[in-house]
Amino acid sequence: MSVTVPNDDWTLSSLSETFDDGTQTLQGELTLALDKLAKNPSNPQLLAEYQSKLSEYTLYRNAQSNTVKVIKDVDAAIIQNFR
C-alpha cells in the first residue's frame, strides 16, 4: 500500500479528513436503514440491510483509524531514529 502525500503542508488531521466524505455518505445510508427498520422491526430483510450498512460503516471507520495510526507510527519511528 502506498500513500500519496498531496503537498508539503499536510497533517494527520487532513489525512483523516479525506475519509469524511465517505463517512457522511455511509452515515446517511445507515440512518436510512435504521429508520426503515424502526418502522418494521420484524422484517428480516430490513434487519439484514441495517447490519450490512453498519458493517460497512464500521469497516470504513476502522480503515480511517488504522491509516492515521500507521502514518503516526512511521513518523514516531523516524523521530526516534534521529535521537
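Every residue, even glycine, has its Cβ placed from backbone N, Cα and C.
Substituted residues are absent from this model; it holds the original ones throughout.
It should be emphasised that the depicted structure is a prediction, and the values quoted were computed from it without experimental measurement.
For L34 to A, Swiss-Prot lists a mutagenesis experiment annotated as follows: Has a minor effect on IpaD/SctA binding to the needle and partially reduces invasion and hemolysis. Counting only residues at least six positions away in the same chain, the Cβ atoms of Y50 sit under 8 Å from the Cβ of L34 (mutagenesis position).
In Swiss-Prot, the entry for mutagenesis N40 to A states: Has minimal effects on the needle tip complex formation. The structure shown retains the original residue. Sequence-distant contacts (6 or more apart, same chain, Cβ under 8 Å) of N40 (mutagenesis position) comprise L46. Secondary structure at N40 (mutagenesis position), taken from DSSP and collapsed to helix, strand or coil, is coil.
Non-local contacts of N43 (mutagenesis position) by the CB criterion (under 8 A, 6+ apart in sequence, same chain) comprise L37. Here Swiss-Prot describes N43 to K as a published mutagenesis experiment; the accompanying note says: Decreases needle tip complex formation.
Looking at Swiss-Prot, the entry for mutagenesis of N43 to A says: Has minimal effects on the needle tip complex formation.
Swiss-Prot documents L47 to A or D as a published mutagenesis change and attaches the note Can form needles. Abolishes IpaD/SctA surface presentation, resulting in a noninvasive, nonhemolytic strain that also completely lacks secretion control. A 10 Å cutoff on Cβ-Cβ distances gives L47 (mutagenesis position) a total of 15 other Cβ atoms nearby, all chains included.
Cβ neighbour count for Y50 (mutagenesis position) (all protein chains, 10 Å cutoff from its Cβ): 20. In the three-state DSSP reading, Y50 (mutagenesis position) counts as helix. Under its mutagenesis entries, Swiss-Prot includes Y50 to F or L with the note: Can form needles. Results in a 50 to 80% reduction in IpaD/SctA surface presentation, which negatively affects invasion, hemolysis or secretion control.
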